[in-house]
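Asks: In case it's useful when we look at the structure, here is the feature table from Swiss-Prot:
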type: ACT_SITE; residues: H90; note: active site, proton acceptor
type: ACT_SITE; residues: D145; note: active site, nucleophile
type: BINDING; residues: R24, A62, G63, F64, Y65, L66, R67, G114, R257; note: substrate binding site
type: MUTAGEN; residues: R24 to K or L; note: Does not strongly affect catalytic activity, but reduces substrate CoA binding
type: MUTAGEN; residues: E43 to A; note: No effect on catalytic activity
type: MUTAGEN; residues: D46 to A; note: No effect on catalytic activity
type: MUTAGEN; residues: F64 to A; note: 30-fold reduction in catalytic activity, substrate benzoyl group binding is unaffected
type: MUTAGEN; residues: F64 to P; note: Severely reduces catalytic activity. Arylated intermediate does not accumulate
type: MUTAGEN; residues: R67 to L; note: Forms inclusion bodies
type: MUTAGEN; residues: F82 to L; note: Retains catalytic activity, but substrate benzoyl group binding is decreased
type: MUTAGEN; residues: W89 to Y; note: Reduced activity and substrate benzoyl group binding
type: MUTAGEN; residues: W89 to F; note: Retains catalytic activity, but substrate benzoyl group binding is decreased
type: MUTAGEN; residues: A112 to G; note: Yields insoluble protein
type: MUTAGEN; residues: G113 to A; note: Strongly reduced catalytic activity and substrate benzoyl group binding. Arylated intermediate does not accumulate
type: MUTAGEN; residues: G113 to N or S; note: Strongly reduced catalytic activity. Arylated intermediate does not accumulate
type: MUTAGEN; residues: G115 to L, N, S or V; note: Yields insoluble protein
type: MUTAGEN; residues: R257 to K; note: Retains catalytic activity and substrate CoA binding
Amino acid sequence: MYEAIGHRVEDGVAEITIKLPRHRNALSVKAMQEVTDALNRAEEDDSVGAVMITGAEDAFCAGFYLREIPLDKGVAGVRDHFRIGALWWHQMIHKIIRVKRPVLAAINGVAAGGGLGISLASDMAICADSAKFVCAWHTIGIGNDTATSYSLARIVGMRRAMELMLTNRTLYPEEAKDWGLVSRVYPKDDFREVAWKVARELAAAPTHLQVMAKERFHAGWMQPVEECTEFEIQNVIASVTHPHFMPCLTEFLDGHRADRPQVELPAGV
């Protein structure tokens, strides 16, 4: 179905694998188009409860695939290529944020530039103890993109975001966890197995409630508290009229759900 990415649906999880390992899984324009299409398919597939984005072999994603830049076409050709690339990057990032499924970034290696942007746009992020994070844009002389000016400071705070961007330093897993870039760190050798376990847990949870939470948290960043609480009321009313609600309430009142977490995550390192 796809040429530039890996894709499969299993156990309610749509796995999207960025696969250009000889270039640390940098994303071509075609790959971005395919990731966006795969996200659209996941949203339309009732059997899919969660999406997992990861990278082939030992890297997550090193950003834009620079080797397809048409240097022989001069400044105008390079500019046009970056304009097209930025448009597709941003369509893909928008879809990760807006897709009506929880998205897990399973960061198995380097996440640089746009790869960092993908991890920030995802709803949850976990990483292997071999991962590393770096802004990287200034290394190649370009401004940051992939909505990092929207997401990075929101997740790690303005001071830390500016430190990462201005110094271009590499962040390693434990510090990334401490800063909130990822929620958990797992050993490299077990990472794919654990990532699939987390994704399956997300997929098994009630999709309509996951989507409500996702939409509310993103909207809440931009809205006054009064608007947030009004939408929360609407979500509560919608959720209690859903067929999922009454069995859950009955179990809870009978004492069967009081201490049961909705999604169980493996302990990290």
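Using the three backbone atoms N, Cα and C, a Cβ is placed for every residue, glycine included.
Since this is a predicted model, take the numbers as computed values, not measurements.
Quick one: how deep are these features, and who are their neighbours?
Replies: Cβ neighbours within 10 Å of H90 (active site, proton acceptor), excluding its own Cβ and spanning all shown chains: 15. In the three-state DSSP assignment, the secondary structure recorded for H90 (active site, proton acceptor) is helix.
Shown in sequence order, A86, W89, H90, G114, G117, W137 are the residues of the chain, 6+ apart in sequence, with a C-beta less than 8 angstroms from the C-beta of D145 (active site, nucleophile).
Classification of R24 (mutagenesis position) by DSSP places it in coil, neither helical nor stranded.
All chains included, 22 other C-beta atoms sit within 10 angstroms of the C-beta of R24 (mutagenesis position).
Remark: E43 (mutagenesis position) has V99, K100, R101 as non-local neighbours, by Cβ distance under 8 Å and separation of at least 6 in sequence. According to DSSP, E43 (mutagenesis position) sits within a helical segment.
Of all the Cβ atoms in the protein chains shown, 7 others lie within 10 Å of the Cβ of D46 (mutagenesis position).
F64 (mutagenesis position) is surrounded by 29 other CB atoms, counting those within 10 A of its CB over all protein chains shown.
Look at F64 (mutagenesis position): DSSP puts it in a strand.
The Cβ of R67 (mutagenesis position) lies under 8 Å from the Cβ of H23, A26, each of these being in the same chain and 6 or more residues away along the sequence.
Neighbour density for F82 (mutagenesis position): within 10 A of its CB lie 15 other CB atoms from the protein chains shown.
Cβ neighbour count for W89 (mutagenesis position): 24 (other Cβ atoms within 10 Å of its Cβ, all protein chains included).
DSSP assigns A112 (mutagenesis position) to a strand. On its own chain, A112 (mutagenesis position) has R24, C61, A62, G63, F133, V134, C135, A136 as residues at least 6 apart in sequence with a Cβ closer than 8 Å to its own Cβ.
In sequence order, A62, G63, F64, V134, C135, A136, W137, N144, T146 make up the list of same-chain residues 6 or more apart from G113 (mutagenesis position) whose Cβ falls under 8 Å from its Cβ.
Within 10 Å of the C-beta of G115 (mutagenesis position) we count 30 further C-beta atoms, all protein chains included.
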Asks: Counting across all protein chains present, how many other Cβ atoms fall within 10 Å of the Cβ of G63 (substrate binding site)?
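Replies: There are 29 such Cβ atoms around G63 (substrate binding site).
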Asks: Could you tell me the C-alpha distance between G115 (mutagenesis position) and D46 (mutagenesis position) in angstrom, no decimals?
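Replies: Per the Cα atoms, G115 (mutagenesis position) and D46 (mutagenesis position) stand 28 Å apart.
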Asks: Does Y65 (substrate binding site) have same-chain partners at least 6 apart in sequence with Cβ under 8 Å from its own Cβ, and which are they?
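Replies: Y65 (substrate binding site) has long-range Cβ partners L20, H23, A26, L27, S28, A31.
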Asks: Hey, how far is F82 (mutagenesis position) from D46 (mutagenesis position), Cα to Cα, in Å?
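Replies: That comes out at 36 Å between the alpha carbons.
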